[in-house]
Amino acid sequence: MTNIRKTHPLLKIVNSSFVDLPAPSSLSSWWNFGSLLGVCLAVQILTGLFLAMHYTSDTATAFDSVTHICRDVNYGWVLRYLHANGASMFFICLYLHVGRGLYYGSYTYSETWNIGILLLFAVMATAFMGYVLPWGQMSFWGATVITNLLSAIPYIGTELVQWIWGGFSVDKATLTRFFAFHFLFPFIVAALVMVHLLFLHETGSNNPTGIPSDSDMIPFHPYYTIKDILGFLIMLTALSALVLFSPDLLGDPDNYMPANPLNTPPHIKPEWYFLFAYAILRSIPNKLGGVLALVLSILVLAIVPMLHTSKQRSMMFRPLSQCLFWFLVAILLTLTWIGGQPVEYPYVIIGQMASVLYFLTILVFMPLISIMENHLLKW
């Protein structure tokens, strides 16, 4: 008798994706982040659902409803901080997942890579809208500043901003629609994840060597299921420690003050995971130029597959490219630091230099170094 998991119409889809899936035998821990992102998404949807049961999306009561969740709802504070810090974990895993893709040349699977970029934008939009919901000072002013960037679009900019706001300023209509979209988007993300996996399973996984591994495959279960579960335990332990010991470590103290349109905070800044893009935005003195640079800082990933000039797929055996990759990581950390600093000397010039180096490294240095390595290897 054939196993039910191989014959049942629904179970055989699960079986071919998570049980009998042939996987390369050499996958390192860097391949754990995809499944960790799945866990993050599940945690965010579940905690978000329970938070939505107690939250009110009205400017008069939004801030108080979050306070009520933390003080009066059973374990409401756990839900709230799991959701807030879960977002940070989500982005840590996202950036490491993208970094893995860049390092090991996974971007050559262009369909999977492009859906991944779409997912990155969707998650960023979701996180931005979620940050507005507690209706604290940084929520209000962050929403005002970031949505206002759309006014840089020629001709339709101003009308577009007012259309998004639902009025002439960030107000009740804005908060209500942001709540609606913040609730909807994670399900769109979940659907995109399915497409992401569909394209990935068409080609099969890449591996650290970048060499086709068709001759050396092992079943996903039990080898990688147990490896993924270990990853889940490590990540959930880290998240629990963050939530229970220092839940406000990554937040902004200004967000514990109710939104006040008459009082601007001294430094308006987004959550830490957007600071690198915010630094690139601020480093350009022109509004439209800044907005374009902001979008391109993520969209540049879409042209990385076209700039792959190396004869090897992975950076595993390319020491010069490895140096350049870690240089790029250092630039991104510098930009993250600059994004949280005030707009004054020397931070402005450091931000401008780091922004230029960020684009130069991806668009110019990496392709050139790859060509140089080809010549050194006499290929």
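Backbone N, Cα and C define each Cβ position, glycine as well.
Of all Cβ atoms in the protein chains displayed, 21 besides its own lie within 10 Å of the Cβ of His182 (heme b b562 binding site). DSSP gives His182 (heme b b562 binding site) a helix state. The heme b b562 binding site annotation in Swiss-Prot covers His83, His182.
Look at Swiss-Prot and you will find His97, His196 tagged as heme b b566 binding site, backed by similarity to another entry. Under the DSSP three-state reduction, His196 (heme b b566 binding site) is assigned to helix. Its Cβ placed at the centre, His196 (heme b b566 binding site) has 21 other Cβ atoms within 10 Å.
Per Swiss-Prot, ubiquinone binding site is recorded for His201. DSSP gives His201 (ubiquinone binding site) a helix state.
One entry in Swiss-Prot concerns the natural variant Asp64 to Asn. Its note says: In strain: Isolate TK 43176. DSSP classifies Asp64 (variant position) as helix under the three-state reduction.
Taking the Cβ of Ala190 (variant position) as centre and 10 Å as the limit, one finds 13 other Cβ atoms among all the protein chains shown. In the three-state DSSP scheme, Ala190 (variant position) is classed as helix. One entry in Swiss-Prot concerns the natural variant Ala190 to Thr. Its note says: In strain: Isolate TK 43176.
Mapped onto three states, the DSSP output places Pro253 (variant position) in helix. Using a 10 Å Cβ-Cβ cutoff, Pro253 (variant position) registers 11 neighbours. Recorded in Swiss-Prot as a natural variant, Pro253 to Gln carries the remark: In strain: Isolate TK 20579.
According to Swiss-Prot, the natural variant Met353 to Thr carries the annotation: In strain: Isolate TK 20579 and Isolate TK 43176. Listed in sequence order, the residues of the same chain lying 6 or more apart from Met353 (variant position) and placing their CB within less than 8 Å of its CB: none are present. Met353 (variant position) falls within a helix when secondary structure is assigned with DSSP.
Reduced to three states, the DSSP call for Ile369 (variant position) is helix. Among the natural variants in Swiss-Prot, Ile369 to Thr has the note: In strain: Isolate TK 43176. The residue drawn here is the original one.
The two recorded residues, His97 (heme b b566 binding site) and Ala190 (variant position), show a Cα separation of 17 Å. The two recorded residues Ile369 (variant position) and Ala190 (variant position) have their Cα atoms spaced 37 Å from each other. Cβ neighbours within 10 Å of His97 (heme b b566 binding site), excluding its own Cβ and spanning all shown chains: 20. Checked against His196 (heme b b566 binding site), the recorded positions Asp64, His83, His182, Ala190 differ in C-alpha distance, with Ala190 being the nearest.
Minimal Cβ crowding within 10 Å, among the binding-site residues His83, His201, is found at His201.
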